[in-house]
Amino acid sequence: MSITTMKGVTSESPAEALSRFQTTGLTLNNPKDLYWMTEFLKEEFYDKGNYYYPIKTVCDGELIETELFCPFEPKLSPHYIQLYNSRDERSNLYAVPPKKTDMKKYNRINCEKMGSLMAPNSNYDDTEMVSLFYSMMYYLNDQTAHLKLPEEDIQPELVDELNDHVLQYLSVFLSIFKPREPQDLERIWNFLDFYQPYFKKVDGKIILHEKYQGRTPPQIGLIKKITGYVLERFAPKKNITQVIYEVIRYIKGIKQEIKIRGDKSFTLSLKEYDEFRDQVTSSPMAHSITDLTYDDFSYKAYMNPLFIKLEDLTSEIITYFNDVCTCDRERLDDDPFNSVFILRDLHSLNYVKSCDLVVKHAHDKLSKFLEIKQTLLKESTNENEKKAIAQMIKTREDSLIGYTIHEICCVTNGYARDHKPLMKDYLEKNIFKKLKATN
């Protein structure tokens, strides 16, 4: 596909798209526009061997102009338009009746966009499920938002309520877990860690103690939609242990975040920050779903220390890209969980230089990612294993470039957590120029 052949996807020629853009500008509330932006970035950067993508934003009045290195091919799912157009129906999952979903918040999360960019090769249902996992992460994470308040303003009952909700969510995920091997049961049981006392093992399953069964928490419809799909689509033929593992990892990370946020005097080194963020990045959950969609699947890869390192690097790179793009919002929120702030304080830098340093660290991590990729492929013992590992690595590569494009294309306020007017101006200027040249 190219800019000149986009009509097969968007049902509009370059001339028709240009005419529309000159009236509306680039937006995120017309799903066609994301195809034009993605294809433009692919042709102007990836196809020309330039893997440095521009980011233009502002932090505390400082102009941030940097480049995110990501040497993988940008692609948007062919199902994105259909996913976007069915979002009103999907939004019903996010509130317990009679309450209704806050569409302002739902639009800002824009999970269909993330899923379609970060899992572009999956079928419709699988792409929807990846999107739902990303939205689950945002909704769970937002339930810790009140912990950013001054310590004296934090309401203990809200902390208890969040813990109750988390137990219900964990219980639903564990209800679909039917271990194929005894070691799978023990792996999950041991990984529950400080949540273990709330659960018990009964007939090869892990269930929540009756006394902790609470009232129906928000987003339970979302959780049941995800677990029902995993149970029907994957559990009969494949080992779903990693899905459960990654959900527990993320939820444990939220608990750790609560603990850290409770200590307003905390400091983190960059190494400690990486280790913490490895636990509270949603991409491993989404990857565990996408991995299952392929015939070539290796559960034992998750036990390989090198593959675990590759997964962690993916999380860290996405986190660093996110930190650069969200630093102004998080500065205004007085949220210290950001590598830009850590390096700024450590080296007495301004925001511009700190962002540049974060981007450099991300580049170094991506170089390490590529080294590990080659080692994993070289060490594969047979062709089937090599094919499975290659596909699982490709899933992580798709996430990295998908997240990069996601941040670049935040061009509509209210349809992105971090609207970027400067990127909107950049994309409109260059896409309009390219479309005019095709006429």
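Note: Cβ is positioned from N, Cα and C throughout, glycine not excepted.
Don't expect the noted substitutions in this model, because it carries the original residues.
Positions annotated as Mg(2+) 1 binding site by Swiss-Prot: Asn322, Thr326, Glu330. Annotation comment: Swiss-Prot describes Glu330, Phe337 as Mg(2+) 2 binding site. According to Swiss-Prot, the mutagenesis experiment Met114 to Thr carries the following note: Increased affinity for geranyl diphosphate (GPP) leading to an enhanced catalytic efficiency with GPP as substrate, but reduced activity with dimethylallyl diphosphate (DMAPP).
DSSP assigns Met114 (mutagenesis position) to a helical segment in the three-state reduction.
Across the structure, Asn322 (Mg(2+) 1 binding site) and Phe337 (Mg(2+) 2 binding site) place their CA atoms 11 angstrom apart. Straight-line distance linking the Cα atoms of Thr326 (Mg(2+) 1 binding site) and Phe337 (Mg(2+) 2 binding site), rounded to a whole number, equals 11 Å. For the pair formed by Met114 (mutagenesis position) and Phe337 (Mg(2+) 2 binding site), distance between Cα atoms is given as 22 Å, rounded to the nearest Å. The local packing around Met114 (mutagenesis position), expressed as other Cβ atoms within 10 Å of its Cβ over all shown chains, amounts to 24. Taking the Cα atom of each, Phe337 (Mg(2+) 2 binding site) and Glu330 (Mg(2+) 1 binding site) are about 8 angstrom apart. In sequence order, Asp323, Phe337, Asn338, Phe341 constitute the residues six or more apart from Glu330 (Mg(2+) 1 binding site) in its chain with CB-CB distances below 8 Å. The Mg(2+) 1 site is set by Asn322, Thr326, Glu330; from the centre of their CB atoms, other residues of the chain with a CB within 8 Å are Asp323, Val324, Cys325, Cys327, Arg329, Asp335, Asn338, Asp418.
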